[in-house]
Amino acid sequence: MLQNCAQSNCRIIPKKLRDMKREEICRLLADKVNKLKNKENSLSGLLPDVRLLYGETPFARTPVMYEPGIIILFSGHKIGYINERVFRYDANEYLLLTVPLPFECETYATSEVPLAGLRLNVDILQLQELLMDIGEDEHFQPSMAASGINSATLSEEILCAAERLLDVMERPLDARILGKQIIREILYYVLTGPCGGALLALVSRQTHFSLISRVLKRIENKYTENLSVEQLAAEANMSVSAFHHNFKSVTSTSPLQYLKNYRLHKARMMIIHDGMKASAAAMRVGYESASQFSREFKRYFGVTPGEDAARMRAMQGN
């Protein structure tokens, strides 16, 4: 498939032929993801930072919340929306999220062209070790990142490494021994590519990005509490106005809107996955009024909590 791809010199291959080869490679990788999905439960113990993505059902534009990670697709595509920003990720563009981020997403998938790929959680310790090995190399000069979500060209090097990762996942011993090293290789290519600054910001200290990331971690741990903008600004050691500006540059939304969206997503997970009643979920995430929660839930997701839960049950039944 991609055997010896590290040694191939794609620059001397005519573009049309190269694109045809890549398209065929991605189709084969999508098939491999589909086959591996049946083993995902056993694989999660061997490679906990890898999650396989596969689906044949399209989804209209809807609010989602992604945790930090790298998303690589081989088939199908998604379009994300954050305020005025629109970004597409597919077999040519990977997505990097460095903060937990609510946004709207549209999924394009069919049985003929499924959504297939993988998601890598970023292990901060592994990233720090990689940076220590790179050291003060003069060739490593990533630009600093301002946003928590970025996309970039899915290079031949990353695609080749992703293929080898899927390959070792077919054999438990290979997955356990070789998997983390291949993930490290993918991290290296992301770190030295266009999104390197965004990845570097995860372990940098005292930059605006790192300070806002610390605030987002506080929200993640304390979202049920009555958090004020003043408290969060103090956590970042910023004035309220500077905090607003820097928070929006990272998340593309205001602090209070982010907190509200975060609570709504957490409540939705409790309702859908834990079978919790809407009123109980509302109280659990910090709402004092169940009716206010239901209004804001419908305004954000476009359906009531009950309608959303029924829709998800129907989809799972199919």
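Our numbering is plain: 1 for the first residue shown, then up by one each step along the chain.
Glycine too: its Cβ is placed from the backbone N, Cα and C atoms.
Don't look for the substitutions in this one, it keeps the originals.
Remember, predicted model here, so these are calculated numbers, not experimental data.
Record features (Swiss-Prot):
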MUTAGEN   Pro63 to Ser  Expresses yqhD constitutively
DOMAIN    213-311  domain 'HTH araC/xylS-type'
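Non-local contacts of Pro63 (mutagenesis position) by the CB criterion (under 8 A, 6+ apart in sequence, same chain) comprise Pro102, Phe103, Glu104, Cys105, Asn261, Leu264, His265, Tyr300, Phe301. Applying DSSP to the domain 'HTH araC/xylS-type' (213-311) sorts its residues as follows: 75 helix, 0 strand, 24 coil. Summarising model confidence by region, the domain 'HTH araC/xylS-type' (213-311) averages a pLDDT of 92.
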